[in-house]
Amino acid sequence: MPSASKNFRLQSKYVFLTYPKCSSQRDDLFQFLWEKLTPFLIFFLGVASELHQDGTTHYHALIQLDKKPCIRDPSFFDFEGNHPNIQPARNSKQVLDYISKDGDIKTRGDFRDHKVSPRKSDARWRTIIQTATSKEEYLDMIKEEFPHEWATKLQWLEYSANKLFPPQPEQYVSPFTESDLRCHEDLHNWRETHLYHVSIDAYTFIHPVSYDQAQSDLEWMADLTRMREGLGSDTPASTSADQLVPERPPGLEVSGDTTTGTGPSTSPTTMNTPPIISSTTSPSSSSHCGSN
């Protein structure tokens, strides 16, 4: 049984009740309602049963009174431990058609074809919603038609306005000019000198070597590129993870009188021989100092 509520109040001559999963008898419920509502001068009462999909029985009741009640007790219509859903019947004809669809209905009295007309304020609100073309116009129309609501419920009205007229995202305008975003020359030179165009991780995907070896390979390629192009050590070199890696000139295999070591070769043969370019050989797989 529901607890008493200070907010409950029923003031309608036309009432629609639904008793869900009710094990009572229909005729007993009908008699209970008739006796309970007699002081309000019953004009019509109809009670119908409905077999629900889960096998339980629902009871519906349409009540039409000649005298408007003022019921504050939410348990007023409770019957044998069953509490109904209570709501005003705004269209009695629709309610009667609904509850009598299964044909099992008991009635008493003269039915009134009653229908509650929409309030004039609802029509005014509908006009505002349908005719406003922007958020500003919507709020201005409400301010004109319903000044009290505008003054006391502006926060909720702005919320509904944003739902009707979603704000368009503003186009981003960068606070920086194009010249501000250009790389300064000293930073550009530092980047080209100290940073590779390919990361060490990307290099190891193509050349299966260790991290340290990959770093050494990239440094060697950068130095070699500068040397071949006659550039200084502070001049940027182009490196790529999948570029062709030059083999280091072999040692004794080139010439019988070639001197090996870290110093430059004095053999005319090796000095005039161009570097051998290989797509499969990396610095990590060839000797950095030649053959011993």
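Using the three backbone atoms N, Cα and C, a Cβ is placed for every residue, glycine included.
Among the features that Swiss-Prot reports, domain 'CRESS-DNA virus Rep endonuclease' is placed at 9-111. On the 0 to 100 pLDDT scale, the domain 'CRESS-DNA virus Rep endonuclease' (9-111) averages 90 in this prediction.
Long-range neighbours of Glu50 (divalent metal cation binding site) (same chain, six or more residues apart, CB within less than 8 Å of its CB): Thr57, His58, Tyr59, His60, Ile99, Lys101, Asp102, Asp104. Glu50 (divalent metal cation binding site) carries a strand DSSP state (E or B). For Glu50, His58, His60, Asp102, the entry in Swiss-Prot reads divalent metal cation binding site, with the evidence type sequence analysis.
For Ile63 (variant position), the number of other Cβ atoms no farther than 10 Å from its own Cβ, over all displayed protein chains, is 27. What Swiss-Prot notes for the natural variant Ile63 to Leu is this: In strain: Mild.
The natural variant Gln171 to Pro is recorded by Swiss-Prot, whose note states: In strain: Mild. When Cβ atoms from all protein chains are considered, those within 10 Å of Gln171 (variant position) total 5, not counting its own.
In the three-state DSSP scheme, Leu181 (mutagenesis position) is classed as helix. With a 10 A radius on its CB, Leu181 (mutagenesis position) counts 8 other CB atoms from all the protein chains. Looking at Swiss-Prot, you'll find the mutagenesis Leu181 to Ile noted as follows: 20% loss of ability to bind RBR.
Quoted from Swiss-Prot for the published mutagenesis Cys183 to Ser: 50% loss of ability to bind RBR.
Record note (Swiss-Prot) on the mutagenesis of Glu185 to Gln: 95% loss of ability to bind RBR. Reduced replication efficiency.
For Asn189 to Ser, Swiss-Prot lists a natural variant annotated as follows: In strain: Mild.
Neighbour counts of Cβ atoms within 10 Å were compared across the binding-site residues His58, His60; the minimum falls on His58. In three-state terms derived from DSSP, Gln171 (variant position) belongs to neither a helical nor a strand segment and is classed as coil.
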